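Q: Annotations per Swiss-Prot:
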BINDING   His6, His31, Cys35, Cys38  Zn(2+) 1 binding site
BINDING   His141, His143, Glu147, His177  Zn(2+) 2 binding site
MUTAGEN   His5 to Ala  No effect on anti-sigma function
MUTAGEN   His6 to Ala  Loss of anti-sigma function
MUTAGEN   His31 to Ala  No effect on anti-sigma function
MUTAGEN   Cys35 to Ser  Loss of function; no effect on zinc binding
MUTAGEN   Cys35 to Ala  Loss of anti-sigma function
MUTAGEN   Cys38 to Ala  Loss of anti-sigma function
MUTAGEN   Cys38 to Ser  Loss of ability to bind zinc
MUTAGEN   Cys38 to Arg  In Chr4 mutant; loss of function
MUTAGEN   Cys187 to Ser  No effect on zinc binding
MUTAGEN   Cys189 to Ser  No effect on zinc binding
Amino acid sequence: MTIRHHVSDALLTAYAAGTLSEAFSLVVATHLSLCDECRARAGALDAVGGSLMEETAPVALSEGSLASVMAQLDRQIQRPAPARRADPRAPAPLADYVGRRLEDVRWRTLGGGVRQAILPTGGEAIARLLWIPGGQAVPDHGHRGLELTLVLQGAFRDETDRFGAGDIEIADQELEHTPVAERGLDCICLAATDAPLRFNSFLPKLVQPFFRI
C-alpha cells in the first residue's frame, strides 16, 4: 500500500490533544493504523506533550479523586471478546464500529448503486461508510464544513487528484468536486463531516435530509 495523501499537522495536533470529535478521531485513528509516516508523526507529538506534562508543576488532587478514577476503570473492564477473523478493509480502530465484515454492516442505498452506513459516534459530527461501485460518480457537491474521506478499498478521482487505499482527502468550504470511483474494484471509504454537504443538483438536495448527508 503506497499512501500519498496524509493527515495535516493541524488535525494530528488536535487528535493528539484529544480535541477532535469522535467521528473525526475515528477517521484519523484508522488512517494512522495504515500509515507508518503519520503514525511516527503522531508519536512525536505525543512525546512533546509528555515532555510538557513533566515540566508542569504538580496539582493536588481533590479528596476521593483516586477512588473515583479506580471506580471508572472497574466499570470499563470487560471480558475479552472471542477471537474473530479481521476484515482487512476494516482496521482495528474501525472494527469496533462495524463488526466482523463490511458486508454485514446495515447498508442503506442512496441511489446509483451507492450505499452508506452511518456509524454510532457521539457529538454533532457524523461518521459513515460509503460503498461506491467501480465507475460510479458521487453527485457534485461543495462543503459547509470539514469533510475527511479515507479510502479503505479501491480508489476514486476528483478534480484534485487520485486517492487510493490508505489515502485521506481533506475537504473544506473551498472545495467543490465530483468524486468518481475507478472502474474495477468497488471503492469503500470511511468519511466524517461536521456539516451537511452542499449539493448542486436538485435530487440530492431533495433526499439529503433523509440520508443525513
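Note that the numbers count up from 1, one per residue, in the order the chain is shown.
Cβ atoms are placed via backbone N, Cα and C, with glycine included.
Although substitutions are noted, the structure shown does not include any of them.
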Q: So, in DSSP terms, is Cys38 (mutagenesis position) helix, strand, or coil?
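A: Helix, per DSSP.
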Q: With a radius of 8 angstroms around the mean position of the C-beta atoms of His141, His143, Glu147, His177, what other residues of the same chain does the Zn(2+) 2 site pick up?
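A: Going along the sequence, the neighbours appear as Gly142, Ala171, Leu175, Glu176, Leu197, Arg198.
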Q: For His31 (mutagenesis position), name the DSSP secondary structure in the helix/strand/coil scheme.
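A: Note: His31 (mutagenesis position) is helical by DSSP.
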Q: Counting across all protein chains shown, how many other Cβ atoms sit within 10 Å of the Cβ of Cys187 (mutagenesis position)?
A: 28
Q: Distance between His143 (Zn(2+) 2 binding site) and Cys189 (mutagenesis position) at the Cα atoms, whole Å?
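A: Here the two Cα atoms lie 17 Å apart.
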Q: I want the residues beyond His6, His31, Cys35, Cys38 whose C-beta is within 8 angstroms of the mean position of the Zn(2+) 1 site's C-beta atoms, in chain order.
A: Ile3, Val7, Leu32, Leu34, Glu37, Arg39, Arg41, Gly166, Ile168
Q: When the number of other CB atoms within 10 A of each residue's CB is tallied over all shown chains, which of the mutagenesis positions Cys35, Cys38, Cys189 has the maximum?
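A: Checking each of Cys35, Cys38, Cys189, the winner is Cys189.
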Q: Got a sec? Which of these recorded positions, His5, His6, His141, His143, has the most Cβ atoms within 10 Å?
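A: Result of the Cβ crowding comparison: His141.
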Q: How long is the line from the C-alpha of Cys35 (mutagenesis position) to the C-alpha of His141 (Zn(2+) 2 binding site), rounded to the nearest angstrom?
A: 28
Q: So which recorded positions out of His6, His141, His177, Cys187, Cys189 end up within 10 angstroms of His31 (mutagenesis position), measuring C-alpha to C-alpha?
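A: His6, listed in sequence order.
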Q: Count the other Cβ atoms sitting within 10 Å of the Cβ of His177 (Zn(2+) 2 binding site), across every protein chain shown.
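A: Other Cβ atoms within 10 Å of His177 (Zn(2+) 2 binding site): 17.
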Q: DSSP three-state call for Cys189 (mutagenesis position): helix, strand or coil?
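A: SS state of Cys189 (mutagenesis position) = strand.
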Q: Filter the recorded positions Cys38, His141, Glu147, His177, Cys187, Cys189 down to the ones within 10 angstroms of His6 (mutagenesis position), Cα to Cα, kept in sequence order.
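A: Passing the 10 Å Cα cut: Cys38.
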